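Below is one structure, written out as structure tokens, with a few remarks after it.
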Amino acid sequence: MSRRSQRLTRYSQDDNDGGSSSSGASSVAGSQGTVFKDSPLRTLKRKSSNMKHLSPAPQLGPSSDSHTSYYSESVVRESYIGSPRAVSLARSALLDDHLHSEPYWSGDLRGRRRRGTGGSESSKANGLTAESKASEDFFGSSSGYSSEDDLAGYTDSDQHSSGSRLRSAASRAGSFVWTLVTFPGRLFGLLYWWIGTTWYRLTTAASLLDVFVLTRSRHFSLNLKSFLWFLLLLLLLTGLTYGAWHFYPLGLQTLQPAVVSWWAAKESRKQPEVWESRDASQHFQAEQRVLSRVHSLERRLEALAADFSSNWQKEAIRLERLELRQGAAGHGGGSSLSHEDALSLLEGLVSRREATLKEDLRRDTVAHIQEELATLRAEHHQDSEDLFKKIVQASQESEARVQQLKTEWKSMTQEAFQESSVKELGRLEAQLASLRQELAALTLKQNSVADEVGLLPQKIQAARADVESQFPDWIRQFLLGDRGARSGLLQRDEMHAQLQELENKILTKMAEMQGKSAREAAASLGQILQKEGIVGVTEEQVHRIVKQALQRYSEDRIGMVDYALESGGASVISTRCSETYETKTALLSLFGIPLWYHSQSPRVILQPDVHPGNCWAFQGPQGFAVVRLSARIRPTAVTLEHVPKALSPNSTISSAPKDFAIFGFDEDLQQEGTLLGTFAYDQDGEPIQTFYFQASKMATYQVVELRILTNWGHPEYTCIYRFRVHGEPAH
């Protein structure tokens with residue numbers, strides 16, 4: 001049976017017994033006399049026990065009794081200590097003594113004692129001092145809620161133990177410092193031994209790893225070096241951790257209890273304010289709204305408790321007045337209820353009113369919390385629906401946009417493809433028509449040449465017949481002449497010799513004529529074939545071509561003066577060049593630690609020695625180099641040289657420059673130069689490519705800047721092998 005049920009049962013029994021009691025005057029007088037005969041200590045004990053049950057504050061749940069003593073003892077402190085009401089309170093305490101001996105109520109008192117609210121129970125053992133101390137503690141509160149220390153279960157003994165732990169921790173820390181000061185040799189010996197062994201292991205491992213890495217391929221070594229650097233860092237961290245653990249027993253553990261207790265106390269003091277210091281992020285907005293509403297509900301409950309306390313004070317004053325009137329009436333000889341019956345009646349009324357108020361407060365609180373939760377759920381559901389609608393709308397818009405972009409892209413690509421196809425088809429048709437015309441002309445010329453070649457034997461035969469027809473007539477005329485003429489004739493042998501010589505001359509002449517006609521035909525045919533793209537050369541032409549090629553090669557392969565040649569007096573202004581790209585390949589290392597890297601300076605681009613790898617590389621696809629020429633000239637062209645694809649290990653030259661610009665400067669200190677031209681290097685073309693300036697009138701310059709805008713796709717660096725500048729001297 002609960003406490004409320006027992007009290008109601010007791011009150012009903014008292015009411016039934018009160019009908020047969022004696023007169024109120026005698027009972028009141030007797031009871032008052034009995035009470036005033038008690039000792040002061042007994043009176044205070046009964047008052048403390050009665051104040052514990054006077055007016056419990058309204059609370060939710062089973063913890064409502066833990067805050068009872070504040071309201072009861074504050075009322076007693078303000079109104080009832082030393083008043084006639086103490087007599088009535090003593091009687092009610094006698095009626096409720098059997099309730100305090102029950103296990104349920106004693107368990108509740110133990111819980112209150114742990115929270116710092118069981119002052120009345122401790123007063124039974126300590127007397128007046130404990131009771132006054134409990135009254136002072138509860139009267140100092142302002143809201144009916146216990147402090148954070150009371151809720152956490154802190155007592156004076158706990159504070160004393162934490163202070164002793166702090167003092168012991170400080171003493172152990174001082175002893176550790178004193179040990180370090182008085183005995184430093186041991187500490188430094190351990191530290192030196194640990195550093196020496198660690199360094200020996202580190203250098204040995206680095207040497208072995210260096211040998212292992214250098215015997216592997218380049219890519220494998222790079223990946224392995226990265227992994228080993230990471231492993232070395234991990235080893236260093238492990239060594240530091242081991243060192244900290246090694247020195248841990250020497251005194252670091254003395255600081256742990258003090259730090260832990262201080263941190264726990266700090267966290268317990270800061271715990272109620274955590275929700276106020278959090279950032280109002282989107283993720284915790286709902287939780288913060290619930291917390292704020294719960295706190296507002298707590299403030300309302302505090303206000304309601306204050307109102308209930310004030311009403312209870314008013315009811316107590318009115319009850320006191322009623323008792324005084326009743327006592328006066330009893331002394332006057334009138335017949336009325338006894339004092340005990342009146343007290344039982346009033347206490348039953350107060351308990352019923354208290355139960356009603358608690359039930360109403362519980363219902364109102366539950367209804368209010370349910371309304372708040374329903375509102376929060378509705379808001380959360382509405383926010384979720386709005387967010388889902390927005391997401392769906394955004395996804396639909398993005399899908400529509402993507403579909404529109406796809407259709408636009410398809411239409412644009414189809415139109416562009418059709419336009420390019422039509423243009424390409426027209427160009428091919430025009431080229432085909434021109435080729436047909438040229439082929440027809442070539443066929444006609446070939447037929448005419450064939451006809452001329454076919455007529456050559458007939459011409460030779462006609463010439464021979466003409467000679468044979470003319471020779472007998474000459475002989476006949478010579479033989480029929482006079483003797484004087486015959487005396488000048490040669491002998492037969494001489495005549496045969498003359499005839500043989502004449503025949504040789506005729507054959508030589510005919511051969512020359514045939515060769516001349518053949519050369520003319522071959523020359524005309526070669527010109528025609530050269531126009532059509534078919535090259536047919538003779539041995540003489542081959543010799544001439546080879547001779548010209550060798551001469552061009554001896555003339556620096558382009559046959560133009562290079563005013564940017566370093567051996568001719570040109571130089572690179574290194575302070576106005578891009579940063580050189582480091583290859584990260586160490587030529588000199590110690591225990592795997594690189595000490596010196598090899599890298600080419602910008603001077604390489606002014607030197608004629610060109611072979612793979614002997615170039616100047618700068619970081620990224622963009623860079624520049626400023627060159628002072630050997631003389632002031634009027635620039636006409638520039639030449640850019642790169643290694644061919646056939647000499648590249650990967651058969652690609654993605655590090656070659658693509659788009660570049662040439663600027664001219666009047667002096668070294670000039671910040672911005674004059675743009676002379678913008679060109680593009682073709683990676684599929686010749687290794688040496690010359691670019692001519694289009695300006696008709698060019699000023700004279702002695703400082704030229706080569707500015708690389710893009711390369712052919714290498715993301716890390718760009719290479720320049722040789723740069724030349726051509727022009728006319730200013731004088």
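Backbone N, Cα and C atoms are what each Cβ position is placed from, and that goes for glycine too.
At each noted site, the model still has the original residue.
According to Swiss-Prot, the feature domain 'SUN' maps to 569-730. When pLDDT values are averaged over the domain 'SUN' (569-730), the model yields 89.
For the mutagenesis of Leu432 to Ala, Swiss-Prot gives this note: Disrupts homotrimerization; disrupts interaction with SYNE2; when associated with A-435. The structure shown keeps the original residue. For Leu432 (mutagenesis position), applying a Cβ distance below 8 Å and a minimum sequence separation of six or more within one chain yields no residues.
The 10 Å shell around the Cβ of Leu435 (mutagenesis position) contains 12 further Cβ atoms across the protein chains shown. Recorded in Swiss-Prot as a mutagenesis result, Leu435 to Ala carries the remark: Disrupts homotrimerization; disrupts interaction with SYNE2; when associated with A-432.
According to DSSP, Gln446 (mutagenesis position) sits within a helical segment. Quoting Swiss-Prot on the mutagenesis of Gln446 to Leu: Stabilizes homotrimerization; no effect on interaction with SYNE2.
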Cβ neighbour count (within 10 Å, all chains shown) around Gln446 (mutagenesis position): 14
Cα-Cα distance linking Leu435 (mutagenesis position) and Gln446 (mutagenesis position), given in Å to the nearest integer: 16
